[in-house]
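Participant: From Swiss-Prot, here are the annotated features:
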- Asp116, Cys120: serotonin binding site (BINDING)
- Thr314, Lys345, Thr346, Gly352, Phe403, Asn404, Lys405: 1D-myo-inositol 4-phosphate binding site (BINDING)
- Arg134 to Ala: Reduced activation of G proteins (MUTAGEN)
- Lys191 to Ala: Increased activation of G alpha proteins in response to SEP363856-binding (MUTAGEN)
- Lys345 to Ala: Reduced activation of G proteins (MUTAGEN)
- Ala365 to Glu or Ser: Reduced G(i)/(o)-coupled receptor activity (MUTAGEN)
- Lys405 to Ala: Reduced activation of G proteins (MUTAGEN)
Amino acid sequence: MDVLSPGQGNNTTSPPAPFETGGNTTGISDVTVSYQVITSLLLGTLIFCAVLGNACVVAAIALERSLQNVANYLIGSLAVTDLMVSVLVLPMAALYQVLNKWTLGQVTCDLFIALDVLCCTSSILHLCAIALDRYWAITDPIDYVNKRTPRRAAALISLTWLIGFLISIPPMLGWRTPEDRSDPDACTISKDHGYTIYSTFGAFYIPLLLMLVLYGRIFRAARFRIRKTVKKVEKTGADTRHGASPAPQPKKSVNGESGSRNWRLGVESKAGGALCANGAVRQGDDGAALEVIEVHRVGNSKEHLPLPSEAGPTPCAPASFERKNERNAEAKRKMALARERKTVKTLGIIMGTFILCWLPFFIVALVLPFCESSCHMPTLLGAIINWLGYSNSLLNPVIYAYFNKDFQNAFKKIIKCKFCRQ
């Protein structure tokens, strides 16, 4: 959003830079060629990478069937929105930045501001929609499977655009101050105090609060599940050390398949190990008592499960079996803790990037209209803040897609042109 225009917040005659206020009389001739070249290269690279990154995400979802699910539809819609920012908004913003003045006329300025606010607001609200979808998926996984439909995704996407439209249109209908159009060389968003509060809270502060709450609850739910798994693993290890093997869990088969199965149980004796018949336990060569049942699934496969013996305090499992279970329990505990660290890292990257890109911009956008006569915005700082917000459209596909292995595989296919051959 181009709330901070070249020249805003600075009425001095200091050397021109991207962010001096309206009323600034500097023209194209006052901007050095080196500034124009360097700025053009930097902003051109940012725009090119943003277009390429978001286009690849859209192409990956369109071409790879495994990526066509509700969660990725939201990511794809975010990529389309950021692609619109990159194609419709950033080129005009870059031209404005390089020339240090608006040269495209008032009508184009109004259209530019409306597109800017609409697309950037929709992009931010897409992040809320993704957070909401993830929150429902992790806190209500059973019921949400049936509710997580393309229709629901379409409703969330439509809502992001509706809110963006309601925030971007009012200035075109007159919710602005007369001073907003007083300088033909400047193109800024409405500085009306009421609209400033309405737009900044609707486009950023309320979505930010919502995302903090949602991701906070997602983290707590994920941590609860992970630590529950750790406790279960530790209990399993303790039971093994005290001579009790964990009973098979319902709805889980020996060979890892899920769902209900018909089982047939029979006792089998194995030479050199635990010798069992008709529920009686005999001592094996290693001195350990181990009852072994043979589990036959209706089909061809069979497995042998050690069960706790009822023949006194003799350990159920050989020492090697116990050590193996302890190693497995420790490995599972480490994996669970690693998942928790990964969850913290992922959520930190998502929220950290969003806040880093947009918070400085919206602080200035909220404060500046209320103290325009007394506030001074350094020109270079203003440019950095403005383009830091725009750069979120470049970083979104990296965070939400490129770290995903399924997307990585699809990108490799695109690069190798496998879809072309298909």
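Each position is counted from 1, following the chain as shown.
Glycine residues also receive a Cβ, built from the backbone N, Cα and C atoms like all the rest.
Where a substitution is noted, the model still shows the residue that was there originally.
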Participant: Round to the nearest Å and give the CA-to-CA distance linking Arg134 (mutagenesis position) with Cys120 (serotonin binding site).
Facilitator: 22
Participant: Work out the three-state DSSP category of Ala365 (mutagenesis position).
Facilitator: helix
Participant: Find the one among the recorded positions Asp116, Cys120, Lys191, Lys345, Ala365 whose C-alpha lies closest to that of Asn404 (1D-myo-inositol 4-phosphate binding site).
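Facilitator: Among Asp116, Cys120, Lys191, Lys345, Ala365, Lys345.
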Participant: Could you tell me which of these recorded positions, Cys120, Lys191, Ala365, Asn404, Lys405, has the greatest number of Cβ atoms within 10 Å of its own Cβ?
Facilitator: Cys120
Participant: Rounded to the nearest angstrom, how far is the Cα of Cys120 (serotonin binding site) from the Cα of Gly352 (1D-myo-inositol 4-phosphate binding site)?
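Facilitator: Given the Cα positions, Gly352 (1D-myo-inositol 4-phosphate binding site) is 18 Å from Cys120 (serotonin binding site).
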Participant: Can you tell me whether DSSP puts Gly352 (1D-myo-inositol 4-phosphate binding site) in helix, strand or coil?
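Facilitator: Where Gly352 (1D-myo-inositol 4-phosphate binding site) sits, the three-state DSSP reduction gives helix.
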Participant: May I ask which of the recorded positions Asp116, Thr346, Ala365, Phe403 is closest to Lys191 (mutagenesis position) if we compare their C-alpha atoms?
Facilitator: Ala365
